[in-house]
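What follows is one structure encoded as structure tokens, with my remarks underneath.
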Amino acid sequence: MDVEVKKNGKNAQLKDHEVKELIKQSQNGDQQARDLLIEKNMRLVWSVVQRFLNRGYEPDDLFQIGCIGLLKSVDKFDLTYDVRFSTYAVPMIIGEIQRFIRDDGTVKVSRSLKELGNKIRRAKDELSKTLGRVPTVQEIADHLEIEAEDVVLAQEAVRAPSSIHETVYENDGDPITLLDQIADNSEEKWFDKIALKEAISDLEEREKLIVYLRYYKDQTQSEVAERLGISQVQVSRLEKKILKQIKVQMDHTDG
């Protein structure tokens, strides 16, 4: 399916209760409900994919990986949660794409963009000496006789992913980057980066670990319970409390 179709899909968005009914059917083995959930959430997946473009990967490949994250979120979503499905799904989709990129090794940046990035770096050094200050993007573009947007694109493409994704929790050197949430101007509104960071920073260490294991490591509540030495019921209760706390703080921030 063409990327533009995914990006500009005009399917009417489902209401939250409709989404949850489809999730219930899907979790009970209804393949049609599962397929419809994918179809209706293409825009959601594509919005996440846009965060990872210009990394040397085909958008279609990233979209397919994102759909795997979407399906995992369908399978793992607890219907007793008082939270929108999209709020739960976005971190899962992000995590799936990040794992794909991490497991694939060094992020592949196209050779032409790499070469342009090197030219920009040299031009920046030369202009800094000449001007006695850091040159603007437009000055670099004029110097190289290219468009300013090409300068921005090349710099973004060769930048290390670790400098783009801000770490909000780290466990044994493995960072959680839930701040890779995306802003959206439609009625489906997701976590704001700064507010989310503040909400997570207010959690207790055990609560942060639960967020990390559940939303970044994709562990089940039973696996988290075993890791923490508590029951699955306790994990479920704590997770609901955490989501409610974050939701309240996010709502307060939005207000």
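Cβ coordinates are placed from backbone N, Cα and C, and glycine is handled just like the others.
Listed features, source Swiss-Prot:
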MUTAGEN   Ser73 to Phe  In spo-563; 10(6)-fold decrease in spore production, 50% induction of sporulation-associated enzymes
MUTAGEN   Arg111 to Gln  In spo-564; 1000-fold decrease in spore production, 50% induction of sporulation-associated enzymes
MUTAGEN   Val233 to Met  In spo-561; 10(6)-fold decrease in spore production, 50% induction of sporulation-associated enzymes
MUTAGEN   Arg237 to Lys  In spo-560; 1000-fold decrease in spore production, 50% induction of sporulation-associated enzymes
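Packing around Val233 (mutagenesis position) is summarised by its Cβ count: 10 other Cβ atoms lie within 10 angstroms of its Cβ, all protein chains included.
Distance from the CA of Ser73 (mutagenesis position) to the CA of Val233 (mutagenesis position) is 20 Å. Here the C-alpha separation of Arg237 (mutagenesis position) and Ser73 (mutagenesis position) works out to 19 Å.
Remark: of the mutagenesis positions Ser73, Arg237, the most isolated position is Arg237 (fewest other Cβ atoms within 10 Å of its Cβ).
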